[in-house]
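Structure first, commentary second.
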Amino acid sequence: MDVDVFNGWGRPRFEDESLMPPGFRFHPTDEELITYYLLKKVLDSNFSCAAISQVDLNKSEPWELPEKAKMGEKEWYFFTLRDRKYPTGLRTNRATEAGYWKATGKDREIKSSKTKSLLGMKKTLVFYKGRAPKGEKSCWVMHEYRLDGKFSYHYISSSAKDEWVLCKVCLKSGVVSRETNLISSSSSSAVTGEFSSAGSAIAPIINTFATEHVSCFSNNSAAHTDASFHTFLPAPPPSLPPRQPRHVGDGVAFGQFLDLGSSGQIDFDAAAAAFFPNLPSLPPTVLPPPPSFAMYGGGSPAVSVWPFTL
């Protein structure tokens, strides 16, 4: 690798510029495009480099340019000759078969970072499909670089041709076409409507689920066998009446329930009814049958008084 010194500017130059080193990326600044590349092309029309192709932009559509570029993923660089509309005029022909390039905004000055002197100008153009003035704006953007100021052609050489320009073409990111917007809006509306209808259908189910229940004591439980799942909510627990405090000996003598003469057993049913008068009784189907066991060595079944099993 040697160093090519040109007009006070030094840059490394590979002996075989067609073979780029691994990881090489071509991202020059505006000043570098003017001083390292366009100026050399203007002085020597045979000048070429590994990163910039030479094309006729009037015979190429913007979507064809990435394939004609030597390198680049989002930006592509080209040398091209200006096509004058008239031999003696200054207006440039920027039309292709499918459309035309239209300038937008003001030209931007490119100055030296060291001396602040003017080196060139940058023009921004947008590609329109169709013919003016009814062309359809596209996402393709081109920045056209030309020499100016201290690098003006009459300062360089009388034999230099000012038709050479350097162009950077890119596809503007984040731009969505009209068709894509329509599809996206219709899709989002359909999805929103679907969720809205689903939500309205689920709402009564949730309301029913929250309000309906079947009592465990209902005689119509068989009628709800095929009902939806929300009918199987458990009923709230029954509220027990407040118990009245009683003391042994207050109006009821516990001994009166002893019947030792006949069977030698205690009448627990009568005792429970006397001591717990407000205790609710439940149907026998609610509680499992009480276990049987012998009391005092006898064979009689145990007496069950809810909630006690003896």
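One-based numbering along the chain as shown.
Cβ coordinates come from backbone N, Cα and C, glycine included.
At each noted position, the model has the original residue.
According to Swiss-Prot, the domain 'NAC' annotation covers 20-172, on the basis of sequence analysis.
Under its mutagenesis annotations, Swiss-Prot gives GLU75 to Lys the following note: In cuc1-10; cup-shaped cotyledon and abnormal SAM. Residues near GLU75 (mutagenesis position) in space but far in sequence (CB under 8 A, at least 6 apart, same chain), listed by position: HIS27, LYS168, VAL169, CYS170.
Around GLY99 (mutagenesis position), the same-chain residues at least 6 positions away in sequence with a Cβ under 8 Å from its Cβ are GLU61, PHE127, TYR128, LYS129, GLY130, ARG131, GLY135, SER138. Secondary structure from DSSP puts GLY99 (mutagenesis position) in a beta strand. In Swiss-Prot, a mutagenesis experiment is listed as GLY99 to Ser, annotated with the note In cuc1-12; cup-shaped cotyledon and abnormal SAM.
All chains included, 19 other C-beta atoms sit within 10 angstroms of the C-beta of LYS123 (mutagenesis position). According to Swiss-Prot, the experimentally introduced change LYS123 to Thr is described as follows: In cuc1-1; cup-shaped cotyledon and abnormal SAM.
According to Swiss-Prot, the mutagenesis experiment PRO307 to Leu carries this note: In cuc1-6; cup-shaped cotyledon and abnormal SAM.
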